[in-house]
Amino acid sequence: MAATTTATSLFSSRLHFQNQNQGYGFPAKTPNSLQVNQIIDGRKMRNATVLSAASTDKAITTAQSVAPTACDRVRRHTISVFVGDESGIINRIAGVFARRGYNIESLAVGLNEDKALFTIVVLGTDKVLQQVVEQLNKLVNVIKVEDLSKEPHVERELMLIKLNADPSTRSEIMWLVDIFRAKIVDTSEQSLTIEVTGDPGKMVALTTNLEKFGIKEIARTGKIALRREKMGETAPFWRFSAASYPHLVKESSHETVAEKTKLALTGNGNASSGGDVYPVEPYNDFKPVLDAHWGMVYDEDSSGLRSHTLSLLVANVPGVLNLITGAISRRGYNIQSLAVGPAEKEGLSRITTVIPGTDENIDKLVRQLQKLIDLQEIQNITHMPFAERELMLIKVAADTSARRDVLDIAQVFRAKAIDVSDHTITLEVTGDLRKMSALQTQLEAYGICEVARTGRVALVRESGVDSTYLRGYSLPL
C-alpha cells in the first residue's frame, strides 16, 4: 500500500510539473489513484500495440526476404559438358553433383578415344546450378559447359521396355505400339520387347498405357539434345560441306582438303559453338568431335580381352552414380559406354555400362560391385542373347541443293528428320554401333556440324535368338 501511494505521488508531481512548463493557463489537477492506474494501463496497452505492430512488420519483412522469387524456383536443367576424355573423368564429373546433393535424373555419355560428351539432366535452382557449372569449368580437361535449357533445342531419349504379352492382349499392345510409333525388337510366347524414342513426356505416356499388361524390365538412356537452328540465319557451317554448297567449290578449288579443314577448325570460318557438341577442336589432329568409330566394341582377341555389357539396378539417391563409377575406376577399368535412366520400379534406376576386360577380371569386378549398399541387382549379359540399341542425333550441313541427297541416305538407314533450317538437317537414328558408324561415315562428305550420342541400353531376349551367331552365315531358304 505504501509503495502504491509513493508511486501515485511521484506520478502526480510529474504531471503537475509538465502542465506548468507547457503553460496551459489552468491549474493542474492532482489525479487520484484510479485515474493513475487507468493511465498506466493505457500506456501499457499502447506499448503492447506498438510492440505487436513492430513484430508484425518484422515478420512481414522476414517473410518477404524468405519468400522465393521467380528465378529461385526449382526446375529441370539439361546440361552439356564437353571434355577431353581421360581415366576417371565420369567419376569426377559425377562427384561434383554428388558433393552438392544433386540427384542426376539421367545421364548420357558419348565417349571417344580422347574426348567425351556428357548430357546431364538435374533438378535445381538457377543460382545454385550456376555455381555447379562454375565448378565443372574448373575441372581439368573440361572444354565447355552449357545449359541447353535456356535456348530452343530438340531433345530425345531411347527406351527399351519388356512386358508380358499373351495371345489375348497382344493385339491391343500392337495397337499401342503403332500409335506411339514404336518398334518390336523381340517377341516370345509370353513377352514382347519394344523400342521407342521421343521426349520424356512420350516415354511416360507409353509406360502408363502399358502398365496394365505388366512391365517386366525397362532400360532407358539419358536425354540428349541439340540446339535448333533458326530459319533465315546465315550458314555458319559452310566450310564443312563442299557437296552441300557446290557454288563455293570454284572459289576454293585451289585449296586442298587439309587446308579447308584446318581453316574451319581454327575458327576463321565462322564456326558455330552454340550447340552441345562442338564442330571445332584446337588440336593438331583435326579430328571431328565424335568420330564415327567412337566406342567401337571389338570382338575377343587372343588374350581374352573383350567388351562386357553390365546391367545394374541401383537406388535412385544422390551420389549413387559417383559410388558405382568410383568403384570401377579405382580398379583400373575403362568405361566404353554408360547410360543411366529410371527403371521399372519407382525409386530405382538402371545403369547399363560396357567395360572391356577378360571374363575372369569382370567376374571379380561384379563380385566387388555386389558389396555396395545401394546396388540392388547386377547382371552380366555379355554371354546371353540380348537386344542392344543406341540413339544418335546428327546435324548435317545441307542447303537446298544437297538436302535431297541427305534425306535419301537417311531413308536407307531408317533415320528421321526432326529439324530443318536453311542450311542444316538434324537426323535421329537408332541402332547398334555398326549402324551408327556407317551412317556417320556416309554423311561426312556433306559436313557434320554436331553429333550427340547416348550409351548402349540392352535387355535380354526372351526368345533366345542371338543374331550375332547368324552373322557370316547364309540364312536358310
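A Cβ is built for glycine as well, from the same backbone N, Cα and C atoms used for every other residue.
Every residue here is the original one, so none of the noted swaps is modelled.
According to Swiss-Prot, the features are:
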BINDING   D85, I89, I90, N103, I104, N316, V320, L321, N334, I335  L-valine binding site
DOMAIN    78-150  domain 'ACT 1'
DOMAIN    309-383  domain 'ACT 2'
MUTAGEN   G88 to D  Resistance to valine inhibition
MUTAGEN   T119 to I  In vat1-1; resistance to valine inhibition
MUTAGEN   R453 to Q  In vat1-3; resistance to valine inhibition
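On the structure: features taken from Swiss-Prot.
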residue	record	DSSP class
G88	mutagenesis position	coil
I104	L-valine binding site	strand
T119	mutagenesis position	strand
V320	L-valine binding site	helix
N334	L-valine binding site	coil
R453	mutagenesis position	strand
Task = May I ask which of the mutagenesis positions G88, T119, R453 is closest to N334 (L-valine binding site) if we compare their C-alpha atoms?
result = G88
Ask   = Of T119, N334, R453, the recorded positions given in the record, which has the fewest other CB atoms within 10 A of its CB?
value = N334
Message = Quick check for the class: what is the C-alpha distance, in angstrom and rounded, between I90 (L-valine binding site) and T119 (mutagenesis position)?
response = 12
Remark   = Same chain, |i - j| six or more, Cβ under 8 Å of I104 (L-valine binding site); the result in sequence order is A94, F97, I120, V121, V122, L321, V340
Request  = May I ask which residues of the same chain, at least 6 positions away in sequence, place their Cβ under 8 angstroms from the Cβ of V320 (L-valine binding site)?
outcome  = V314, S349, D374
Request  = By DSSP assignment, list the helix, strand and coil residue numbers for the domain 'ACT 2' (309-383), in that order.
outcome  = 22 helix, 29 strand, 24 coil
Key: CB contacts for I90 (L-valine binding site) [other CB atoms within 10 A, all chains]   = 25
Key: Around the Cβ of G88 (mutagenesis position), the count of other Cβ atoms that are within 10 Å   = 16
Ask   = Which value does the mean pLDDT take for the domain 'ACT 2' (309-383) in this predicted structure?
value = 90
Note = Cα-Cα, R453 (mutagenesis position) versus T119 (mutagenesis position), nearest Å, comes out at 9
Ask   = Per DSSP, what is the residue count of the domain 'ACT 1' (78-150) in each of helix, strand and coil?
value = 26 helix, 29 strand, 18 coil
Remark   = One should report the C-alpha separation between T119 (mutagenesis position) and G88 (mutagenesis position), rounded to whole angstrom, as 17
